[in-house]
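Summarising the annotation, Swiss-Prot assigns 8-oxo-dGMP binding site to Thr8, Lys23, Asn33, Trp117, Pro118, Asp119, Asp120 and lists experimental evidence as the type of evidence. Here Swiss-Prot flags Thr8, Lys23, Asn33, Phe35, Gly36, Gly37, Lys38, Trp117, Pro118, Asp119, Asp120 as 8-oxo-dGTP binding site. Per Swiss-Prot, the feature Mg(2+) 1 binding site maps to Gly36, Glu56, Glu100; the stated evidence is similarity to another entry. The Mg(2+) 2 binding site annotation in Swiss-Prot covers Glu52, Glu55 and rests on similarity to another entry. As a published mutagenesis entry, Gly42 to Ile appears in Swiss-Prot alongside the note: Reduces activity by 60%. One mutagenesis experiment named in Swiss-Prot is Glu56 to Ala, and its note says Loss of ability to prevent DNA damage. Expected to cause loss of enzyme activity. While the structure shown retains the original residue, Swiss-Prot records the mutagenesis experiment Trp117 to Ala with this note: Greatly reduces or abolishes 2-oxo-dATPase and 8-oxo-dGTPase activities. Per Swiss-Prot, mutagenesis Trp117 to Tyr is noted as: Enhances 2-oxo-dATPase activity and greatly reduces 8-oxo-dGTPase activity. The annotation that Swiss-Prot gives for the mutagenesis experiment Asp119 to Ala or Asn reads: Loss of 2-oxo-dATPase activity, reduces 8-oxo-dGTPase activity. Quoted from Swiss-Prot, the note on mutagenesis experiment Leu150 to Ala is: Reduces 2-oxo-dATPase and 8-oxo-dGTPase activities and increases thermolability.
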Amino acid sequence: MGASRLYTLVLVLQPQRVLLGMKKRGFGAGRWNGFGGKVQEGETIEDGARRELQEESGLTVDALHKVGQIVFEFVGEPELMDVHVFCTDSIQGTPVESDEMRPCWFQLDQIPFKDMWPDDSYWFPLLLQKKKFHGYFKFQGQDTILDYTLREVDTV
């Protein structure tokens with residue numbers, strides 16, 4: 001395993017629904033996902049999360065709550081992805097489509113796991129139960145999980 005790069009992922013959760021975005025281009029295109037991306041140099045992880053949410057959905061947030069950290073390894077890729085997962089229920093604005101993402105609300109019992117990253121079905125239930133977690137997923141390509149660990153933690 002080599003060096004890692006910081007990424008963010010923000011899930012907008014309301015009592016009966018979650019906001020996901022259909023990735024329109026680039027890494028993960030064609031999948032529903034939360035909003036996020038690379039943390040830029042000189043930016044805190046939380047600032048990066050806020051920026052990515054605003055760029056990809058038009059939303060601004062009052063408060064972000066860090067709920068998880070997942071390290072992804074993709075066979076053949078030199079860098080690990082160190083993804084910091086946040087959730088929020090306090091948003092301002094209306095979700096709007098961007099060049100990268102098409103936002104859509106989903107009822108919590110209708111989350112489209114078959115059209116999401118395969119690892120989401122492992123950790124999303126913890127997120128919905130307001131539990132904090134650490135995870136590691138090793139992928140072959142973008143569809144096959146070769147190995148993983150996932151555990152609940154008290155603090156992220």
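The backbone N, Cα and C atoms fix where each Cβ goes, glycine too.
With the fewest other C-beta atoms within 10 Å around its C-beta, Gly42 stands out among the recorded positions Gly36, Gly42, Pro118. When the record's 8-oxo-dGTP-binding residues Thr8, Lys23, Asn33, Phe35, Gly36, Gly37, Lys38, Trp117, Pro118, Asp119, Asp120 are compared pairwise by CA position, the greatest distance found is 20 Å. Listed recorded positions near Glu100 (Mg(2+) 1 binding site): Lys23, Glu55 (candidates Thr8, Lys23, Glu55, Leu150; Cα-Cα distance within 10 Å).
If you draw a 10 Å sphere around the CB of Glu52 (Mg(2+) 2 binding site), it holds 23 other CB atoms from the protein chains shown.
Take the binding-site residues Thr8, Asn33: by the count of other Cβ atoms within 10 Å of each Cβ, the lowest one is Asn33. Following the DSSP three-state reduction, the secondary structure of Trp117 (mutagenesis position) is coil.
The recorded positions in question are Glu55, Glu56, and the one with the fewest Cβ neighbours inside 10 Å is Glu55. Cβ contacts within 10 Å of Asp119 (mutagenesis position), excluding its own Cβ and spanning all protein chains shown: 18.
In sequence order, Ala29, Gly30, Arg31, Trp32, Asn33, Glu100, Met101 constitute the residues six or more apart from Lys23 (8-oxo-dGMP binding site) in its chain with CB-CB distances below 8 Å.
Long-range C-beta contacts of Trp117 (mutagenesis position), restricted to its own chain and to partners at least six residues apart, with a cutoff below 8 Å, comprise Gly28, Arg31, Asn33, Gln142.
Taking Thr8 (8-oxo-dGMP binding site) as the reference point, none of the recorded positions Gly42, Glu55, Glu56, Asp119, Leu150 has a C-alpha atom within 10 Å of its C-alpha. Taking Lys38, Gly42, Pro118, Leu150 as the recorded positions under consideration, the smallest Cα distance to Glu56 (mutagenesis position) is found for Lys38. Listed in sequence order, the recorded positions near Lys38 (8-oxo-dGTP binding site) (C-alpha within 10 Å of its C-alpha) are Glu52, out of Glu52, Glu55, Pro118, Asp119.
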